[in-house]
Each structure stands twice: as structure tokens, then as C-alpha cells.
Amino acid sequence: MDSGRDFLTLHGLQDDEDLQALLKGSQLLKVKSSSWRRERFYKLQEDCKTIWQESRKVMRTPESQLFSIEDIQEVRMGHRTEGLEKFARDVPEDRCFSIVFKDQRNTLDLIAPSPADAQHWVLGLHKIIHHSGSMDQRQKLQHWIHSCLRKADKNKDNKMSFKELQNFLKELNIQVDDSYARKIFRECDHSQTDSLEDEEIEAFYKMLTQRVEIDRTFAEAAGSGETLSVDQLVTFLQHQQREEAAGPALALSLIERYEPSETAKAQRQMTKDGFLMYLLSADGSAFSLAHRRVYQDMGQPLSHYLVSSSHNTYLLEDQLAGPSSTEAYIRALCKGCRCLELDCWDGPNQEPIIYHGYTFTSKILFCDVLRAIRDYAFKASPYPVILSLENHCTLEQQRVMARHLHAILGPMLLNRPLDGVTNSLPSPEQLKGKILLKGKKLGGLLPPGGEGGPEATVVSDEDEAAEMEDEAVRSRVQHKPKEDKLRLAQELSDMVIYCKSVHFGGFSSPGTPGQAFYEMASFSENRALRLLQESGNGFVRHNVGHLSRIYPAGWRTDSSNYSPVEMWNGGCQIVALNFQTPGPEMDVYQGRFQDNGACGYVLKPAFLRDPNGTFNPRALAQGPWWARKRLNIRVISGQQLPKVNKNKNSIVDPKVTVEIHGVSRDVASRQTAVITNNGFNPWWDTEFAFEVVVPDLALIRFLVEDYDASSKNDFIGQSTIPLNSLKQGYRHVHLMSKNGDQHPSATLFVKISLQD
């Protein structure tokens, strides 16, 4: 039952010095402010999955003193968070480290007694995170179940009494009536000692993890045999999985990759265990493995791509009084975001600051944000990052901004047009590793050659902070001075190359040329929706050659989001959402940008790139986009669904909703029945049929909720997949958490077919 020892042995880490130090534990200084440093004991638990932290809170619970390795986003050495940068400058960097979590919770800033202790923690955690990520689905399942067994073994005798068995089933999120639990217990208790140990626990584990639906699927493919031959596997891949590359080569590679039995592998066969390993793997996922890498043409103009974009990136919470943080930029970049917003204002000591103007959100230094962007811009993707500047600074502080941009970003910053690219927007491929500024600019694309002098007066049209239309909102923000003119420093203007901010003056027409290719307008969600309603095709055609940025309405002071789908349907590229706010809008957003290797750029369909096209998302007619498909999805079962209530006795009642997002004609939703008291292996076996007419714009969202008859259902997990990335056949859908991180073991088992 020692899952930790199994983990260390599996990865050859049983004698690792760093991990032994973590298992022993150590006293560390926890830092919260300049006046709050407290010594606390931290220790890696034996399961190698959780960290125990000493707490002196009066209302502490055992659960509150633990955090999971799976919740860690990153471990940073030195003064590399706002907390340590502000409050631990007196301590050498080699003793400082930070644990950054995936969700919105605070970073854990720590000081070790010595550089060696800090190294043990940083290297040890890196090793566990790396090796946990490399575990296959079966290993994760085993590790998780063994961890639950260890928790249930209250007296730590490596045996399981009937009472401990009941606790174990609750840990697994399954409610079994006592008579059935007693029946399983007796079947496995071969020694008749009224407790399970060693092989008896293994027998119980096998009985628990047996999946009837996998047995049935395997029997369909193997007939009466105990294994699949290469020919049988090829037939399954062709007829059920609809794999384009189905053939002996693919079958043999799957056997080599997933078959655990060396005997079967040598005989070029796949056992049921190997079959399950394949179905749980990336090859058996409902999301196309080929689309997990960059596969699209990256050589087209920027305006031909959807761009993952964040609104008011600096905010961690609401738009009126929440905190601003450099961590928000890091989180967005790590999620593949390629367009960030910087709302710049004059700060004290001649240092520009970033915050949501006219509100009470906290303030951060412009230079600190640039350093965070420099360090993280290209960790998740090599393709260009666009910094959307909302500039409210005086000339003097604009020049400080320009100096910081030059000094901190250096050669990353694009500060002149690319050679030979002066008539159209460059491509993501041409701009790899580059950071572009979007903002006000004096003159045209090329340097003005002295025209206009060192500064000029231009109209500021993107003052989103002043767009607080609602009276209730206006009463809660600071008074906006009456000023609609901005004096722009030449030094800052010259750094804006291909993304010059302009007022939208209407679509181009004969005799009215409209915007230059390097000029772009921003639209509130409401204005964009009006343009789509009044001139859908005009907006689509405008977006073939020009970038358009969409941002949330001013009344969304709670940082809520609008649906990005309608904007994408109109060809809008920079559809900015509040990344800090989880919900269905961000689920769909993350699903769209999971495509093309999650690089932050997704090529628009051909009909949204045609300057003479006739597509209108609000008045759908026949055209090259019309490709009627019949989509059948059978939701068969769920696996290891997480608890939503921290109450240990609470078991989920899961239901699944399958949603279609796309053009209005394709939008649809279907629901399964509710399965009571079973989050471990619920069974639905329910089929849904959908008709989709514009598949290139459709996304499929699988939503799993805990049903509640008296209030709103609780979110359990979801996965959103572009229809063009959806694989056919028997597949596992790997569920994501509320914050967009993948659950380690939670899946749906489905069968998918897509026909013309």
C-alpha cells in the first residue's frame, strides 16, 4: 500500500538525496509581508503526492494543512515573485524560493536555512512534478488508488478492515451500500481474518478497477480470443477508430508503446491491459494527437489567425477594487496567451504604473511587468506576443516607458518593419520570438522623417477605463477628468510598427479606402455585435486584411466574460477575455486554442480569409463553409470524477451535458440522466445525435456536473474540443478543472461518429 515507495522505485528515485531531504522535512520561513515572517515545518508526505505544512491557525483542519503536488504550477528559485521581491531583499537569493499554484490562490514564498536546503526543495519538487507528468494514465490511476488506500488505513497496519474499506470507497467518491461492500470484502478475504492484506488488497483493487465497457469493446475487436492480433487491431483502427493511417505500421507502434506484456509484445499481440492503456493514452484521446503540435500553415498574414488574447491582464479579480499583479501576466503567458493588455498611468518617482484607471485596483510597476513578460513570453509558444498599450501617461513618463521597453525587452522588441514587409501584415512565422506593441502612432508605417516634431496631439479612443456606462458603476469609480487628447512621445510612437491603434471609420468601399493594413481598431463586445448584425459580411471581409480587437463591455466590473464564439464567427482575431475568470466562456476559449499545438495562433477557415467571400454568420446561406455533418456521441461511462465538496462524506451525483458551440444554427445541448452516489465509475450509455452545418466553426463541450435538486449544479469538470480536432471511435475525454488544468485521472469514455 506504499504508493510513495512505488513512485520512487518506478522512477529510480529511491536513493535520491533531494527527495530524501523532502521526506524528512525541514523548518522554513514563510513570508507574507515585511513584518510577517514565521517559521513553519514543511514535509513531503510518504505518498509523494502531497506536502504537509505546519499551521497554527485556531480553526485548522488536517486537510487545510496539506496541498497537492498536482496543484503546483511552478517552483521558482530566488526573488522571482512579487512577495520575495518586496519583502525578502535582505536575504540572499540562493536561500529563497517560491511555490506558485495553478489556481488563483496566493503564492507560497519561503526562505530556507541554507542554500543547500533551498536547492533540495527546488530540485526535489521539480523531479516529482516532472516524473508525475510523465506517468501514463494507468500509473496515475494506480498511484491515486494506493494513496486513497493509505488514507483509509487509519491504524497504518497495511491491512484493511471492513470499516477502512468503507472509508476507502468514500475517498474514491463512490457510495456503496453496506451489504454490497460486505459482499466484495468477503469475496476478497481469502484468509478469513476479517481484514484484507497483500494479495487480497490486490484482488480487491482488480475487482474495483475492472471496466465492463472496456471488456465489451475488447471482445468486439478480439472475438473469442484473449489477445488482439495485428490484423484485428488494424480492423479496429479502421472501422471503429476511423484512423486515416490505420495499417500494420500503426498497429505495431501502438503494441510497442502500450502493451505491458513482453510476451504478447514479442508475439505482435495486444492484451486487454494493453488495449486499455492505448485507450487511456493521448493516442486514444478524443482530442486529435496530431493537433497537439503546430500543424497549420504559419506563414500567412497575422490577420488570418485567431489570437489568444487577454483583457486587463494585470487583474487577478474584479475590475473595481481587486489586486493587480505581475503573476497575472505570467499565468496568461503560461496558458499560451499571445496578446496582453497594459493599462499605463503616471506613477510616483517618475515610474509608470499599471492599474485599472479611475478605480481602486492596486498598482504595479510598468518595468516589473516588462521583466515578467521578458522571462515568460516564449515559454509556452515561440510565436509573437502583442502588448496592447492603453497609454494615459504624460510625455515625460512615456519616455520612461520607451526606455524601459528598449532596455528590458531588448532584441525581442520589434522596433522597425521587417525587410520587405511593408505592404501587408507579416506572418507568425516571420515574427517568431518577437514582441510587438499595439498603440497610438504618429504618421504611417515607416518613420516620419522628422514630420510632426518630437511629439504630436492625437485623439485617445481606447479609454476602456472610462467606459463605465452603468450609473451604479460610475458611482463607485473615481471622477474622470474631462480630457480626450493625448500628447504622444515620438520615442514611444516609433516602437509601434504593425499594430497602430485607430478609430474605426467604417468598412472600405470603392472610393473609400478605409484603414491601412497596419492600422487596427478596438471594439467593445456590444459594438462588435451591432456590426455583425448590421453588416456581418462587411465585418468578415474587413477582418481578412485587418486586425480587430474585441474587449468586454464596461459594465462587466465583476470580470465576467462574453462568448467569444460569435466574434470568431465574424473573423475577429484578438477577442480579449478576462483570463482570471473561470466559466463556460473561458472553457470554450481554452478549447479553441488547444488546437495547433496550443501555440496561441489558430488559422481561420478559408472562407474567413477570402477578401471576396460572402460568408455572413448572422445570415447563413449556402457556400463553401456549408458542409452538413451528422455527429453521434455516445456517453458511455465516467472514471475517477473528483469530489466537489470538501465534506469527506459527500459523494457526487454526476450528469453529463454535451454542448455544440458555433454558428447559431448549430448551437445545441443534450443531457444524460443523473447517476446517484457514484463519482468513481458512473455508467450512462446514452447516445445523442446532432446536425452541424458549419463544422469549421463548431466546438464540442463535454460538461460534467454534480446534480443538486435544490440549487445550482456544481461543476465537476469539462473538456471543449474543436470539431475538426475531434477523433472518432471509442475515446476517452480527459476532463479539465474549473481553472483549466487537466485532472490527473478524471475521464469520460465515449463513442463518436461523424458522417456526411
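Note: Cβ is positioned from N, Cα and C throughout, glycine not excepted.
None of the listed substitutions appears in this model.
The Ca(2+) 1 binding site annotation in Swiss-Prot covers Asp153, Asn155, Asp157, Lys159, Glu164. The Ca(2+) 3 binding site annotation in Swiss-Prot covers Asn312, Glu341, Asp343, Glu390. Summarising the annotation, Swiss-Prot assigns domain 'PI-PLC Y-box' to 492-609 and lists sequence analysis as the type of evidence. Among the features that Swiss-Prot reports, domain 'C2' is placed at 611-737, with the record citing sequence analysis. Where Swiss-Prot documents Glu327 to Gly as a mutagenesis experiment, the accompanying text is: No effect on hydrolysis inositol phospholipids. For the mutagenesis of Arg338 to Leu, Swiss-Prot gives this note: Abolishes hydrolysis inositol phospholipids. No effect on binding to phosphatidylinositol 4,5-bisphosphate. The structure shown keeps the original residue. In Swiss-Prot, the entry for mutagenesis Glu341 to Gly states: Abolishes hydrolysis inositol phospholipids. No effect on binding to phosphatidylinositol 4,5-bisphosphate. The structure shown retains the original residue. In Swiss-Prot, a published mutagenesis experiment is listed as His356 to Leu, annotated Abolishes hydrolysis inositol phospholipids. No effect on binding to phosphatidylinositol 4,5-bisphosphate. Among the mutagenesis results in Swiss-Prot, Ser381 to Ala has the note: Decreases hydrolysis inositol phospholipids. The residue drawn here is the original one. According to Swiss-Prot, the mutagenesis experiment Lys434 to Gln carries the following note: Decreases on hydrolysis inositol phospholipids. According to Swiss-Prot, the mutagenesis experiment Lys440 to Gln carries the following note: No effect on hydrolysis inositol phospholipids. Looking at Swiss-Prot, the entry for mutagenesis of Lys441 to Gln says: Decreases on hydrolysis inositol phospholipids. A mutagenesis experiment is reported in Swiss-Prot for this position, Arg549 to Gly, and the note states: Decreases on hydrolysis inositol phospholipids.
A map of Swiss-Prot features onto the structure.
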residue : record                : DSSP (3 states)
Asp157  : Ca(2+) 1 binding site : coil
Asn312  : Ca(2+) 3 binding site : coil
Glu327  : mutagenesis position  : helix
Arg338  : mutagenesis position  : coil
Ser381  : mutagenesis position  : coil
Glu390  : Ca(2+) 3 binding site : strand
Lys434  : mutagenesis position  : coil
Lys441  : mutagenesis position  : coil
Arg549  : mutagenesis position  : strand
Other C-beta atoms that fall within 10 angstroms of the C-beta of Asp343 (Ca(2+) 3 binding site): 25
Entries of Asp153, Asn312, His356, Glu390, Lys434, Arg549 which, being recorded positions, have CA atoms within 10 angstroms of Glu341 (mutagenesis position): Asn312, Glu390
Cβ-centroid neighbourhood (8 Å) of the Ca(2+) 1 site, Asp153, Asn155, Asp157, Lys159, Glu164 excluded: Ala152, Lys154, Lys156, Asn158, Met160, Ser161, Ser195
Tally of DSSP helical, extended and coil residues in the domain 'C2' (611-737): 9 helix, 60 strand, 58 coil
Largest tally of Cβ atoms lying within 10 Å of a Cβ, found at which of the recorded positions Asn155, Asn312, Ser381: Asn312
Minimum Cα separation from Asp343 (Ca(2+) 3 binding site), reported as the residue among recorded positions Asn155, Asp157, Glu327, Lys440, Lys441 that achieves it: Lys440
Of Asp153, Arg338, His356, Lys441, Arg549, i.e. the recorded positions, those within 10 Å of Asn312 (Ca(2+) 3 binding site) when Cα atoms are compared: His356
Recorded positions compared (Lys159, His356, Lys434, Lys440) - the one with the fewest other Cβ atoms within 10 Å: Lys159
Neighbour tally for Arg338 (mutagenesis position), based on other Cβ positions within 10 Å of its Cβ: 26
Cα separation, Glu327 (mutagenesis position) to Asn155 (Ca(2+) 1 binding site) (Å, whole number): 42
Reduced DSSP assignment, Glu164 (Ca(2+) 1 binding site): helix
Number of Cβ atoms other than its own within 10 Å, given for Glu341 (mutagenesis position): 25
DSSP three-state assignment for His356 (mutagenesis position): coil
Pairwise CA distance, Glu164 (Ca(2+) 1 binding site) versus Arg338 (mutagenesis position), rounded so that it is a whole Å: 50
Residue among recorded positions Lys159, Arg338, Arg549 with Cα closest to the Cα of Lys441 (mutagenesis position): Arg549
Among Arg338, Ser381, Glu390, Lys440, which are recorded as recorded positions, the nearest neighbour of Lys159 (Ca(2+) 1 binding site) by Cα: Ser381
Nearest of the binding-site residues (Asp153, Asp157, Glu390) to Glu327 (mutagenesis position), judged by Cα-Cα distance: Glu390
